Amino acid sequence: MTAPPVHDRAHHPVRDVIVIGSGPAGYTAALYAARAQLAPLVFEGTSFGGALMTTTDVENYPGFRNGITGPELMDEMREQALRFGADLRMEDVESVSLHGPLKSVVTADGQTHRARAVILAMGAAARYLQVPGEQELLGRGVSSCATCDGFFFRDQDIAVIGGGDSAMEEATFLTRFARSVTLVHRRDEFRASKIMLDRARNNDKIRFLTNHTVVAVDGDTTVTGLRVRDTNTGAETTLPVTGVFVAIGHEPRSGLVREAIDVDPDGYVLVQGRTTSTSLPGVFAAGDLVDRTYRQAVTAAGSGCAAAIDAERWLAEHAATGEADSTDALIGAQR
């Protein structure tokens with residue numbers, strides 16, 4: 001049983017749980033917290049729904065045997081969380097203070113909201129090349145997830161951009177579907193581990209194009225080609241591909257909390273053991289903000305469920321001692 005509600009100076013109720021972020025992790029955390037009668041306040045952000053909002057077809061999410069579009073899946077998750085009483089707001093979070101029994105969250109309109117527990121589910125963003133045509137054709141031939149979209153390029157010629165383990169793994173995986181894969185890298189040396197590089201080099205379907213940078217992605221409604229430039233000669237050529245997979249890494253959206261909680265050298269939030277607990281009591285993290293390995297909708301949803309359960313248990317344990325109900329320990333929001 002959680003502590004009774006109190007109100008802050010601006011008459012906002014102090015919540016049991018605030019969820020920051022949407023997508024599969026955030027919405028699932030909201031659903032489970034709502035069903036546990038925690039009345040979660042969820043800040044989805046103005047760009048809600050996460051990376052799946054740019055995914056045209058999702059065929060590997062359990063329960064949808066005929067597939068579903070990314071936006072449709074997010075809408076279903078969102079509506080399900082609403083059905084059970086989650087308070088969803090399309091507002092961006094400006095700053096947070098996560099120390100002490102009461103956590104504070106400041107939104108872009110300057111309003112301060114407080115809660116006894118916070119679930120972080122801001123996700124991670126794929127790094128992109130920022131060249132003409134790339135963002136315009138995202139989800140229409142340009143992708144950052146071979147596992148998600150590789151199937152749609154069966155018997156087609158595609159390109160993978162990158163030189164690390166992720167690029168080698170994506171290229172190798174895509175040979176299951178594609179007729180050919182051209183791996184484009186700006187140098188002739190690779191950051192990839194030897195075993196991953198050798199695996200790609202020994203695959204007859206993979207062609208290496210080194211010392212080339214991407215100039216633009218061609219196409220009006222779908223990808224029709226990839227323009228590249230030779231870094232030695234400056235000559236430009238166009239690769240006749242219908243798919244472009246960008247594999248130059250991901251950036252966890254942890255900037256909001258990076259100075260407050262423990263993160264790894266790349267900015268992924270660290271959790272304790274098999275839980276979703278972070279280095280701060282009452283603060284939990286889920287989804288791609290934590291997961292640098294799988295980055296799938298179903299795994300993100302699972303960790304969102306775990307975060308809500310962890311938060312519920314933590315609140316129940318601390319309500320008995322009154323630790324989760326102190327209004328004197330609020331540390332002002334850091335701007």
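Just so it is clear, glycine is given a Cβ too, placed from its N, Cα and C backbone atoms.
Copied over from Swiss-Prot:
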{"type": "BINDING", "residues": "22-25, 44-51, Asn60, Val93, Asp288, 295-298", "note": "FAD binding site"}
{"type": "BINDING", "residues": "Ser166, His185, Arg191, Ile248, Tyr268, Arg295", "note": "NADP(+) binding site"}
{"type": "MUTAGEN", "residues": "Tyr32 to Ala", "note": "Significantly reduces phosphorylation"}
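A Cα-Cα distance of 15 Å separates Val298 (FAD binding site) from Tyr32 (mutagenesis position).
Within the set of binding-site residues (Ser22, Thr46, Asn60), the lowest number of other Cβ atoms found within 10 Å of a Cβ is recorded at Thr46. Across the structure, Ala25 (FAD binding site) and Ile248 (NADP(+) binding site) are spaced 23 Å apart at their Cα atoms. A distance of 12 Å separates the Cα atom of Tyr268 (NADP(+) binding site) from that of Arg295 (FAD binding site). Taking every protein chain shown into account, Tyr32, Tyr268 are the recorded positions, and of these the Cβ with the most other Cβ atoms within 10 Å belongs to Tyr32. Separation of the C-alpha atoms of Gly49 (FAD binding site) and Ile248 (NADP(+) binding site): 23 Å, rounded to the nearest whole number. Each of the binding-site residues His185, Arg191, Arg295 was assessed for Cβ neighbours inside 10 Å, and the highest tally belongs to His185.
Closest to Thr46 (FAD binding site) by Cα-Cα distance, out of the recorded positions Tyr32, Ser166, His185, Arg191, Ile248, is Tyr32. Secondary structure at Tyr32 (mutagenesis position), taken from DSSP and collapsed to helix, strand or coil, is helix. Cβ packing within 10 Å was compared across the binding-site residues Ala25, Ile248, Val298, and the lowest neighbour count falls to Val298. Listed recorded positions near Arg295 (FAD binding site): none (candidates Tyr32, Ser166, His185, Arg191, Ile248; Cα-Cα distance within 10 Å). The Cα atom of Ser22 (FAD binding site) lies nearest to that of Tyr32, taking the recorded positions Tyr32, Ser166, His185, Arg191, Ile248 as the candidates.
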